[in-house]
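Asks: Got a structure here, written out as structure tokens. Questions coming.
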Amino acid sequence: MPSALAIFTCRPNSHPFQERHVYLDEPIKIGRSVARCRPAQNNATFDCKVLSRNHALVWFDHKTGKFYLQDTKSSNGTFINSQRLSRGSEESPPCEILSGDIIQFGVDVTENTRKVTHGCIVSTIKLFLPDGMEARLRSDVIHAPLPSPVDKVAANTPSMYSQELFQLSQYLQEALHREQMLEQKLATLQRLLAITQEASDTSWQALIDEDRLLSRLEVMGNQLQACSKNQTEDSLRKELIALQEDKHNYETTAKESLRRVLQEKIEVVRKLSEVERSLSNTEDECTHLKEMNERTQEELRELANKYNGAVNEIKDLSDKLKVAEGKQEEIQQKGQAEKKELQHKIDEMEEKEQELQAKIEALQADNDFTNERLTALQVRLEHLQEKTLKECSSLEHLLSKSGGDCTFIHQFIECQKKLIVEGHLTKAVEETKLSKENQTRAKESDFSDTLSPSKEKSSDDTTDAQMDEQDLNEPLAKVSLLKDDLQGAQSEIEAKQEIQHLRKELIEAQELARTSKQKCFELQALLEEERKAYRNQVEESTKQIQVLQAQLQRLHIDTENLREEKDSEITSTRDELLSARDEILLLHQAAAKVASERDTDIASLQEELKKVRAELERWRKAASEYEKEITSLQNSFQLRCQQCEDQQREEATRLQGELEKLRKEWNALETECHSLKRENVLLSSELQRQEKELHNSQKQSLELTSDLSILQMSRKELENQVGSLKEQHLRDSADLKTLLSKAENQAKDVQKEYEKTQTVLSELKLKFEMTEQEKQSITDELKQCKNNLKLLREKGNNKPWPWMPMLAALVAVTAIVLYVPGLARASP
């Protein structure tokens, strides 16, 4: 059965190694070379000091068809695409690897003693399936900086913001780990200081023992000198006094040296206590920093959850916005359709109104003219009746005088009367027809043409007098004329009925216009209510975003305070370390001074011993026994001195070794401090970058909220553009800015169109109001004209017919008053 293949290729920044072809029949161990397992081209063992023996495992899962890598508690870690799989000395979960990934085993380590840097293993891995096909590349998968572990779900992968927060927490945890290592090293330093203190105590004890031996030798020498000399009492007294003075001087010098040593010891103890206090303070501060770090991590997690919740809320609000905009567009479309229908109806009603108004004016003019003609006919009939009565009376009188049969005459008179009446009626009908034709001509002509019917009427009146005489002679023609007059009266009644019908239609049109107005107002009220609700929703969302921004600002302030506190604590610990180093140097100097003083004392003692030996050689002949004792004492003293010197040399060498160890550890601490400083600088820069990104995201969210408030009256095209803007916001902020500018321009265009439509609506409303005002003015003028007509009728009934030209002139003036505004309105 063929097996999967993994090829490890060396990269330029890696520790050099040959290309490895490893077949993954079973899980393959990756580690450092040992005696039993040497590096070869078919295994994953590398000759690198940075790797652990059991560093990691790599294998191929035949069920899922995927390659996995696991860190097995390595000290320096395993990295996939610069992402560490687990913490130090912890086993990681299996993580999927893809072909083309960059895998790093360990990190670069620098030795302090030799200043040698040991490189790590950095390789590009190529994976081949058992069928010989290359595994999928990282570029073919969803862009994610971290490989997904086996026990994680792809849906729960964090966003870029939460991943950066996780990286920050990882950096903080590594810094805490380094601080713990520093604490351990400080504890070892404290132990070394205690050991040096004990060694100094033992050295002081040895010095005191040496002083005691020297004092005893001095006493023995004095005794030998006193015994060997056979001197007088005065000389003995003088020697004793001199010896006592020397003894006193030696004692004073020894006491002063002891006092100095004790003072230095007290100072050293005091400094050690101060160092211990500073260590305890630093430990307390470290614990406090750990607690603060845990709190900040919890707050960062809460912030990430809140941020995700805010993003979801923004999505929900955007969905609601889309739904509301869709409803608003539907309402706008309905409103526009109704508006168009109402506008069309209004235009039709205005046209009908104009037509009806023209009909009313024409009928009113016809009615006025017919009324005038009827009044003139009535006057003529009265005159004719008076004439006929006079003639009848004259005929009756003549007949009564003649005494003949009057019945035939009466019948003839009645026939004559009927014929006259019928003739007048036919004349009236013909005159009404002529008046209608003249009215149509008068509407097209000027005021001079409107005055022409009055002249014609005056000429007709003169002709009517002549026709009256002819009517008496032609009764049959007059009867037909009277019939025509009756028909004209009936047509006048029909015209009145038509006027009433037109008035009813006008009232109905006004009612329709009022109902359309009410509908428009209702639609406007609904639109305003929806706008208010939408504005309230937008205000609530802006308030929530402002609250989240305030919380983010508070967290920024807290992180800045923590960073400042951490920097101050680091500086204080650095100052304390510097002071401890200075104190150690002072202690070294004091030890050197003590050693030099001790050497001077030993030299002085050796000189005194030489003097004593010379004196002993002088007195050797006198006291051989004392010489033997002195030689034995000298031998023992030399042995002890040699032993003391050997012990001191051993202690000096041991102290020098410890000093070298301390210096090495001090150098290591300094390098670690420098690395910590660098890491702190990196962390501060990353925090600043994170803060800048958070600030940019806040600005972008503010811009999005402002854009959402601007895009309230946008349409479906703007919704698609807003969706594209949101997707591009997740990908690239620069593209988002450009798209936002486009969306703003489009929103401004839409807003301008909306303003234009509003202006058009306002103009239409103004026109509608103007038409209503004109209607009201026309109705008022009609009422005034009716009142004037009634007054004129009353005056015509009361006054004789010769005033008819004046009435015609008044009617012409009213017609001009009615028609001139209509012409002025029609001209624009």
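Each Cβ is built from the backbone N, Cα and C atoms, and glycine gets one as well.
No substitution from the list is modelled in this structure, which keeps its original residues.
As annotated by Swiss-Prot, domain 'FHA' applies to 28-85, with the evidence given as sequence analysis. Mutagenesis annotation in Swiss-Prot: Leu182 to Asp, described as Loss of interaction with SIKE1; the structure shown retains the original residue. Quoted from Swiss-Prot for the published mutagenesis Leu186 to Asp: Loss of interaction with SIKE1. According to Swiss-Prot, the mutagenesis experiment Leu189 to Asp carries the annotation: Loss of interaction with SIKE1. While the structure shown retains the original residue, Swiss-Prot records the mutagenesis experiment Lys799 to Leu with this note: No effect on location to mitochondrion membrane; when associated with L-825. A mutagenesis experiment is reported in Swiss-Prot for this position, Arg825 to Leu, and the note states: No effect on location to mitochondrion membrane; when associated with K-799.
Describe the structural context of each listed feature in the structure shown, including burial, neighbouring residues and relevant distances.
Replies: If you take the C-beta of Leu182 (mutagenesis position) and look for same-chain residues 6 or more apart in sequence within under 8 angstroms, you find Leu669, Glu672, Leu676.
DSSP assigns Leu186 (mutagenesis position) to a helix in the three-state reduction.
Within 10 Å of the C-beta atom of Leu189 (mutagenesis position) sit 19 other C-beta atoms, taking all shown protein chains into account.
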Asks: Kindly report the helix/strand/coil residue split of the domain 'FHA' (28-85) according to DSSP, in that order.
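Replies: Tallied per class, the domain 'FHA' (28-85) gives 0 helix, 25 strand, 33 coil.
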Asks: Below 8 Å Cβ to Cβ and six or more residues apart, same chain only. Which residues does that give for Leu186 (mutagenesis position)?
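Replies: The answer is Leu279, Thr282.
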Asks: Compute the average pLDDT of the predicted model within the domain 'FHA' (28-85).
Replies: 91
